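Undergrad: This structure is in structure tokens; I'll ask about it shortly.
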Amino acid sequence: MTCKMSQLERNIETIINTFHQYSVKLGHPDTLNQGEFKELVRKDLQNFLKKENKNEKVIEHIMEDLDTNADKQLSFEEFIMLMARLTWASHEKMHEGDEGPGHHHKPGLGEGTP
């Protein structure tokens, strides 16, 4: 009998599968080179990184910041730090200006006005 995955578990699988969708294109199949990373950011993070996508140098800087071992590639471990940062930033945006009792959510990153 197969257990049905929760939404969170499916979302984790989606992150892994998306990473591999790009990482297998060139070079080592389990790392993202600069071109693969740029393509992933442009296609799959176009709303979360709207401003950053307009400037190629900014995307390069993001990769350099994530590339902790300076090998010009991103391992999954390095890439997942971007996912963690974006998740945190989106959560913070949802609570921006949220004061007082209760728990309210506004649109996060990639939501709201274009």
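Note that Cβ sites are derived from N, Cα and C of the backbone, with glycine treated the same way.
Among the mutagenesis entries in Swiss-Prot is Cys3 to Ala, noted as: Disrupts interaction with NOS2 and inhibits LDL(ox)-induced GAPDH S-nitrosylation; no effect on interaction with S100A8. Sequence annotations record features per position, and here Swiss-Prot assigns domain 'EF-hand 1' to 12-47 based on a curator's inference. Taken from Swiss-Prot, the feature Zn(2+) binding site covers His20, Asp30, His91, His95, and the record attributes it to a curator's inference. Residues or ranges marked as Ca(2+) 1 binding site in Swiss-Prot: Ser23, Leu26, His28, Thr31, Glu36. For Glu36 to Gln, Swiss-Prot lists a mutagenesis experiment annotated as follows: Loss of resistance to bacterial invasion; when associated with Q-78. Looking at Swiss-Prot, you'll find the mutagenesis Met63 to Ala noted as follows: Loss of antifungal activity. What Swiss-Prot lists as Ca(2+) 2 binding site is Asp67, Asn69, Asp71, Gln73, Glu78. Record note (Swiss-Prot) on the mutagenesis of Glu78 to Gln: Loss of resistance to bacterial invasion; when associated with Q-36. Experimental mutagenesis at this site is recorded by Swiss-Prot as Met81 to Ala, annotated: No effect on antifungal activity. Quoted from Swiss-Prot for the published mutagenesis Met83 to Ala: Loss of antifungal activity.
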Undergrad: Can you list, in sequence order, the residues of the same chain other than Ser23, Leu26, His28, Thr31, Glu36 whose CB lies within 8 Å of the CB centroid of the Ca(2+) 1 site?
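TA: For the Ca(2+) 1 site the neighbour list reads Tyr22, Val24, Lys25, Gly27, Pro29, Asp30, Leu32, Asn33, Gln73.
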Undergrad: For the recorded Ca(2+) 2 site, enumerate neighbouring residues of the same chain (Cβ within 8 Å of the Cβ centroid of Asp67, Asn69, Asp71, Gln73, Glu78, site residues themselves excluded), in sequence order.
TA: Thr31, Leu66, Thr68, Ala70, Lys72, Leu74, Ser75
Undergrad: Counting only residues 6+ away in sequence within the same chain, which have a CB under 8 Å from the CB of Met83 (mutagenesis position)?
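TA: In sequence order, Ile15 meet the Cβ cut-off.
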Undergrad: On average, what pLDDT score does this prediction assign to the domain 'EF-hand 1' (12-47)?
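TA: Taking every residue of the domain 'EF-hand 1' (12-47) together, the mean pLDDT is 96.
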Undergrad: Comparing the recorded positions Cys3, Leu26, Met63, Met81, which residue's C-beta has the most other C-beta atoms within 10 angstroms in this structure?
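TA: It comes out as Met63.
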Undergrad: Quick check for the class: what is the C-alpha distance, in angstrom and rounded, between Ser23 (Ca(2+) 1 binding site) and Asn69 (Ca(2+) 2 binding site)?
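TA: With distance taken Cα to Cα, Asn69 (Ca(2+) 2 binding site) is 17 Å from Ser23 (Ca(2+) 1 binding site).
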Undergrad: What number of additional C-beta atoms lies within 10 angstroms of the C-beta atom of Asp67 (Ca(2+) 2 binding site)?
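TA: The answer is 19 other Cβ atoms.
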